[in-house]
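Have a look at the structure below, then the notes.
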Amino acid sequence: MSPSLVSDTQKHERGSHGVKIKHFSPYIAVCVTTFSLAFCCFMVHGAITRQPTHLLPFFFIQVFDLIICLIHILGFMSSTSDIRLVIHTKTGPIYIKSTGLTFIILSISRMMLAFKAYCLGMVWDCYKYLMLNRRGNLLDDWYSDQWGHLSTFWSLLRTGRNRGNNSIGNSGSPNEPNTRPRPDTITYDPANDLPKYEDILKIPANAYTPPPYYCSNTNGNVNTTTTDAVTTNTTITSATTVNATTTITTNANTNTSTTTSVISPLTTTNKDDTQINNASSNAHSSC
C-alpha cells in the first residue's frame, strides 16, 4: 500500500471519528444508566417485599431492550458489506469471506437474543410466582404447567430453569399430574386464646343471663313420635272395637228378626188349629 493511500485512510478515519464524537452525547448515556439502575433496584425491592407490581418497570425495559437489539441485528445484517470493507481498510488487513463474516454475526446475535430472552423470561416467571402467592395458590399449581404462562419463542429456552423438578420428583413423570394431598387448612381454636383475669373481673355479674330452659330437640322429636304412634294404635284399636261391636249388633238383630219371622207363622198356625178345635167342639155340642 502506498504512503499516500495510508495517509488518506488515516485522515478519513480521523474525520469519521471526529464526527462520531460530535454526535455522541454523554448525558443521554448517564440518564439511561441511572434509570436502568433505579428500575433494577426497584425490581430487587419488589422481589424481596413480594410486591409483583414493582417488577413491571424493569420487565418493560427488558422488552424494549430486546426489540432494540433485534433492530440493531437486522441493521448489521443489511450492512455486512460495509463492515467487511472497514475490516479490509485497516492498517493490518484481515481477509475474511462474506459467508464467514455473516456466520459470525449471526452466531453472536443469536447468543445475545437468547440471553436477553432468558433474562426476560426469568423476570416474568418471578412476577407470576409473586402473583400466585398473593392469591394464595400453591407452588405445585405453578410448576405443573410445563409450558408456562408466556407462550412466546423464549418459552423453549429452559436451560437451567427446569420447572418440572417438583412434579417429576413427586409423581415420577413430568406428564403425570401432581396428586399430592394438599395441607389441611389452619383452624382457629378460641379455647386457646383465653382472656385475662383482670378483664374478667371488670365484667358485671349479671352481664350474661343464663339461657332459658328447653328440652333437647332430639328427645322432643322422639317423644312426639312415640306419642303419635301410641295415639295411632289407640285409634286403630278403637276403630276395630267399634267395627266388632257393630258387626255383633248387626248379627244379633239379624238373628232376632229371623227368630221373630219363624215364630210368627208358628203362632198363626196354632191360632188356626185352636179355632178349628173350637168349631168342632161347638158342632158336637149342638148335636
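Glycine is treated like the rest: Cβ placed from N, Cα and C.
None of the noted substitutions appears here; every position holds its original residue.
Record note (Swiss-Prot), natural variant GLY160 to Ser: In strain: CL Brenner. The unchanged residue is displayed.
Under natural variants, Swiss-Prot gives ASN192 to Asp with this note: In strain: Colombiana.
Counting every protein chain shown, 8 other Cβ atoms lie within 10 Å of the Cβ of LYS196 (variant position). Secondary structure from DSSP puts LYS196 (variant position) in coil. Quoted from Swiss-Prot, the note on natural variant LYS196 to Arg is: In strain: Colombiana.
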